Structure formats: C-alpha cells, structure tokens
Amino acid sequence: METKQTKKEAVANLIKRIEHGEVSDEEIRGMMKIQVQKRLKWGYKPTHEQQLAQLVTFAQSLKGMEMAEEVDTLDAELYEIPLPFLHIMCGKTLKFSPGYFKDESTTLDESEVYMMDLYCERAQIKDGQSILDLGCGHGSLTLHVAQKYRGCKVTGITNSVSQKEFIMDQCKKLDLSNVEIILEDVTKFETEITYDRIFAVALIEHMKNYELFLKKVSTWIAQYGLLFVEHHCHKVFAYQYEPLDEDDWYTEYIFPSGTLVMSSSSILLYFQEDVSVVNHWTLSGKHPSLGFKQWLKRLDDNIDEVKEIFESFYGSKEKAMKFITYWRVFCIAHSQMYSTNNGEEWMLSQVLFKKK
C-alpha cells in the first residue's frame, strides 16, 4: 500500500508542477514518449488471434453501456472556452478537429478548408441536399457547406448557447439563409425529419455505446442518404481514457473525467446493425500532429493576449495560468502522440454509412 500511495502522490505532485509551469516542453515531450510506449506495449498482443479477440471483446463491452455519459465539468469548460482564445489558437473557421495538411508548408487556415472539402467529397455532397451536422461546434463545417452549396439546407446541432449565437451571427455576416441551428444534446435530440447527408465529426469520441448512437442516427437518414463519421483512433486497438497505471500523469491531467474513448480504425465495422459501411478511409496521424503544432505556435505567439483573455474569463491570474498551461500541454502531448512512428499509430478514421 505504501508504494501505491507514493506513486499516486508522485503523479499528483507532477501535475501540480505542470500546472505551475515548472515542467519544460522537452520534459513533457519526453514523458509523453514514455506514455506512448507504455500504451503501445499494452495494446499490441503477441498474436493476431489475441489482437482480434481484444478488439471484439472491447466492441462487445460498449454494447452494454449507456449511449454517452453525462457531460461533466471538464467537458463544459471545453465547450464554453472564451471565443477570443479560439480565434487565436484555431484557424479562421474555428475548426476544433484536425485539418488536412498537404505538406508542412500548408497553413492552419488552408488545412481546415482542405479537410472540409475532403468531407464534402467523400460524403458525396451535392447542391440541393438536406444536411445535418451533429455536434457542430462553432459551425466550421455547417458554414463551409452552407457557403459552398447555397442550395443545401444545413442544420447544425450543438448543446452550447454561445456556439449557436456565434454561428447565427456568422450567418448574418455571410448573408446565409440556408442554416438552422438547434440547441440540443445530440443523445437527447429527437426528430421525424430525415436528411440526405449527416456528418458526425469528432463526436464518436464522446459516445460509449456506438450501437445505440448509430441506431438513433439511422432514423434520421433519408432513403438513399449517407452518414459520414470521422473519429480519432489507433490503427489496431481501442481503449477507454482511464489511467493505464499509477504513473499515468497524462490521463489524470488531460482527461481526468475518463468519459472519452480512443477507438480503433476498424471498430465501427462491428456496429452495422442499423447502418452498412459504404466506404472506409484512414488519414495519417501527421495531420493532427501538425495541427497541434500550429495551435501551440499560435498560442505562444500571442501569449500576452491569451493571458488577458483568460484572466478576464476565469477571474484570476492563477486560473488563467492553469488553463494556458493545460492547452499548451494538450497541444504538446498530442502532437507527440500522433507523430509516433511517422503518424502510423494514432490517426484519423473516416467511415461512410448508408441506412439498412
């Protein structure tokens, strides 16, 4: 018991040091490399038989869970980040998921547009369709589709009041009359309306039971309609965001709630009770890795302005520094993780479904 307590205390002390900005970027990268190797050692099995059994067991375990856990304090803070901060860290469209980097010279703004164009191409968007964007955030994809396909009616769903207000304000500025934003939790949303195309980008990560989620969404897919899903993944194995061991500072610091899932690239193929896979792609982890690097650079280049924004928003210098450090470590750790083995471990999966 004494050893266990000592390890827990060591992690708690490390997190305090991180929060106080006492751990250098290089130390964070080094610690993340160790964490990544531990996760790979945990995830990879000696035989393919064991590897497949692990994934199938994990997929089956999800089927016994609720669709999603209640949004907790951390998630609420992530949804209600001060908008001026997002304008600094993210690109012009405020896309809060990875962009597509054609090469290292691609700018963050370009990467956001390239990725959303890829979504539209792979989801087979055509003018005149009805589009549903689940968990639309600040409307990057909703507004992109609405501008590019003026004949489309685009509906976005968000559970954030500030996000809805921002999107509707952008619609006025862009003279868009083909956008509707519904303020609702996706897991509680009900409608008899069906849509030609449905997007679920960076949403699956917040779900537990993919079967229940896809069953619900399938009722909103029109005849001959399609559902496009993008999610973060490891190429082979899946896991809950729970501490790997007692030395796991990363999960304790970045995802203390334990409500997220890191799925595998193929896991959604095991959930075809109500939808059928039409196509499936993966994108290298280089894309999110480069995106996190760009976020970090923009944050650091504007650090004084960020301090002012956070002090005003959170009410104290101490809390401002805590959140600045959190976002810096978030970017450093994930840039490191997604770059592992040249982007061939953690990556992005995109799946196109049709209704059964």
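Note that Cβ sites are derived from N, Cα and C of the backbone, with glycine treated the same way.
Keep in mind that what you see is a predicted model, and the values were worked out from it rather than measured.
Look at Swiss-Prot and you will find CYS331 tagged as active site. All protein chains considered, the CB of CYS331 (active site) has 23 other CB atoms within 10 Å.
The S-adenosyl-L-homocysteine binding site annotation in Swiss-Prot covers PHE96, SER97, GLY135, ASN159, GLN163, ASP185, VAL186, VAL201. Under DSSP, ASN159 (S-adenosyl-L-homocysteine binding site) is assigned to coil, being neither helix nor strand in the three-state scheme.
According to Swiss-Prot, the S-adenosyl-L-methionine binding site annotation covers PHE96, SER97, GLY135, ASN159, GLN163, ASP185, VAL186, VAL201, on the basis of experimental evidence. Take the CB of PHE96 (S-adenosyl-L-homocysteine binding site) and look out to 10 A: across all protein chains shown you find 19 other CB atoms.
In the three-state DSSP scheme, GLU205 (mutagenesis position) falls into the helix class. The annotation (S)-tetrahydropapaverine binding site is assigned in Swiss-Prot to GLU205 on the grounds of experimental evidence.
Swiss-Prot gives this note for the published mutagenesis TYR79 to Ala: Loss of catalytic activity with (S)-reticuline and racemic pavine, but increased catalytic activity with racemic tetrahydropapaverine.
Listed in Swiss-Prot is the mutagenesis experiment GLU80 to Ala, annotated as follows: Increased catalytic activity with (S)-reticuline, racemic pavine and racemic tetrahydropapaverine.
One mutagenesis experiment named in Swiss-Prot is GLU205 to Ala, and its note says Strongly decreased catalytic activity. Over 90% decreased catalytic activity; when associated with A-206. Sequence-distant contacts of GLU205 (mutagenesis position), defined by Cβ-Cβ distance under 8 angstroms and a gap of at least six in the same chain, are HIS231, HIS232, LEU260, VAL261, MET262, SER263.
One mutagenesis experiment catalogued in Swiss-Prot, HIS206 to Ala, is accompanied by this note: Strongly decreased catalytic activity. Over 90% decreased catalytic activity; when associated with A-205.
Just so you know, of the binding-site residues VAL186, VAL201, the Cβ with the fewest other Cβ atoms around it within 10 Å is the one at VAL186.
Here the Cβ of GLN163 (S-adenosyl-L-homocysteine binding site) has 22 other Cβ atoms within 10 Å, regardless of which shown protein chain they belong to. In the three-state DSSP scheme, VAL186 (S-adenosyl-L-homocysteine binding site) falls into the coil class.
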